[in-house]
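S.K.: For reference, the structure I am asking about is given below.
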Amino acid sequence: MKVAVLGAAGGIGQALALLLKLQLPAGTDLSLYDIAPVTPGVAVDVSHIPTAVNVKGFSGEDPTPALEGADVVLISAGVARKPGMDRSDLFNINAGIVRGLIEKVAVTCPKACVGIITNPVNTTVAIAAEVLKKAGVYDKRKLFGVTTLDVLRSETFVAELKGLNVSRTSVPVIGGHSGVTILPLLSQVQYAKWNEDEIEPLTKRIQNAGTEVLNAKAGGGSATLSMAQAAARFARSLVKGLSGETVVECTYVEGDGKYARFFSQPVRLGKEGVEEILPIGPLSNFEQQALENMLPTLRADIELGEKFING
């Protein structure tokens with residue numbers, strides 16, 4: 001099994017490289033790529049950690065050598081948010097970066113499962129889909145927006161608020177990966193009883209958690225470490241699924257289009273990537289209203305990505 005990280009010299013990428021070296025199954029090949037010349041050095045650095053994961057690093061304009069034979073590709077390349085920016089401000093720079101990398105994926109490893117980390121995910125996943133479609137290699141079972149950080153944050157905040165064991169706390173998060181499109185289904189959390197006045201503030205905290213980190217870092221960075229752990233968890237789940245295990249994760253994929261062309265919800269992962277998109281289950285009145293309110297934003301984000309490729 002080979003996992004490639006594109007954008008491996010960045011704040012998320014370096015932390016992700018470290019976590020994958022520690023967490024991927026023995027015998028996995030880990031391929032690190034970034035345009036920055038430091039990338040082979042990042043690979044040497046993590047290669048000194050004693051685990052049975054083999055690491056190679058590549059830099060320069062062309063990611064092809066890093067992508068050859070990849071089963072899983074994680075894309076974290078691009079610019080990060082700074083204070084005062086929202087994820088859509090990143091669009092103009094990151095859209096072109098994702099397009100260029102996906103064009104290489106389409107040629108070099110068209111059957112790989114691709115996880116998009118680069119923001120704005122609501123839009124960059126649509127860009128990736130349209131590039132793969134133009135190349136004639138799009139398989140909607142193999143393209144994912146990595147929204148796992150919303151799940152991690154929800155699990156953490158719910159466990160803190162309710163005094164639950166965080167390792168046993170599971171919170172499905174549906175919708176998209178920015179602002180109002182992030183919808184944690186708090187009504188589905190086991191062993192948590194909610195007061196009406198808790199739901200809305202907690203939902204807003206989860207939706208704005210990225211900004212919480214931005215402000216706390218006082219202009220010195222965005223949520224890189226928690227994002228890296230979220231991406232590592234998703235990568236591990238993909239690898240398990242590809243190896244024949246049954247794993248369920250919330251992730252942003254193209255489904256039946258009931259809510260939007262791309263939508264994050266629980267997905268059963270398997271040997272072909274998406275094995276089954278699971279139902280979102282019963283919603284509270286608050287969640288139902290929040291879902292209806294987010295859809296115009298989510299659909300507009302997706303359309304922006306489609307138009308970027310198709311004009």
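A Cβ is built for glycine as well, from the same backbone N, Cα and C atoms used for every other residue.
For reference, Swiss-Prot lists these features for the protein:
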type     : residues                                                                                   : note
BINDING  : GLY7, ALA8, ALA9, GLY10, GLY11, ILE12, GLY13, ASP34, ASN94, ILE117, THR118, ASN119, MET227 : NAD(+) binding site
VARIANT  : PRO63 to Leu                                                                               : In strain: 767 and 794
VARIANT  : ALA66 to Thr                                                                               : In strain: 1124
BINDING  : ARG81, ARG87, ASN119, ARG153                                                               : substrate binding site
VARIANT  : VAL107 to Thr                                                                              : In strain: a7205, BR355 and e6181
VARIANT  : VAL107 to Ile                                                                              : In strain: 162, 375, 723, 788, 800, 1008, 1124, 1158, 1180, 1181, 1207, 1233, 1247, a6062, e6158, e6229, e7066, f6237 and 1209
VARIANT  : ALA128 to Val                                                                              : In strain: c6132
VARIANT  : ALA135 to Ser                                                                              : In strain: a7205
VARIANT  : GLY163 to Asp                                                                              : In strain: f6252
ACT_SITE : HIS177                                                                                     : active site, proton acceptor
VARIANT  : LYS193 to Glu                                                                              : In strain: 176, 667, a7205, b7017, c1271, c6134, c7424 and c8032
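How buried are the listed features, and what sits near them?
M.R.: Less than 8 angstroms from the CB of ASN94 (NAD(+) binding site) sit GLY78, VAL79, THR118, ASN119, PRO120, THR124, each of them six or more residues away in the same chain.
Reduced to three states, the DSSP call for PRO63 (variant position) is coil.
Neighbour list (ALA66 (variant position), Cβ cut-off 8 Å, at least 6 residues apart, same chain): ALA4, LEU6, SER31, LEU32, TYR33, LYS56, PHE58.
Secondary structure from DSSP puts ARG81 (substrate binding site) in coil.
Around the Cβ of VAL107 (variant position), the number of neighbouring Cβ atoms within 10 Å comes to 12.
Secondary structure from DSSP puts VAL107 (variant position) in a helix.
In the three-state DSSP scheme, ALA128 (variant position) falls into the helix class.
Following the DSSP three-state reduction, the secondary structure of ALA135 (variant position) is coil.
The Cβ neighbour count for GLY163 (variant position), using a 10 Å radius over every protein chain in view, is 8.
In the three-state DSSP classification, HIS177 (active site, proton acceptor) falls within coil.
Around LYS193 (variant position), no same-chain residue at least 6 positions away in sequence has a Cβ under 8 Å from its Cβ.
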S.K.: When DSSP states are folded down to helix, strand and coil, where does GLY163 (variant position) land?
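M.R.: SS state of GLY163 (variant position) = coil.
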S.K.: Using CB atoms and a 10 A radius, I'd like the single residue among the recorded positions ARG81, HIS177 with the highest neighbour count.
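M.R.: By the 10 Å Cβ neighbour count, HIS177 comes out on top.
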S.K.: Whole-number Å distance between the CA of GLY11 (NAD(+) binding site) and the CA of ARG81 (substrate binding site)?
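M.R.: ARG81 (substrate binding site) has its Cα 11 Å from the Cα of GLY11 (NAD(+) binding site).
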S.K.: Between ALA128 (variant position) and HIS177 (active site, proton acceptor), how far is it from one CA atom to the other, in Å?
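M.R.: Roughly 16 Å, rounded to the nearest whole number.
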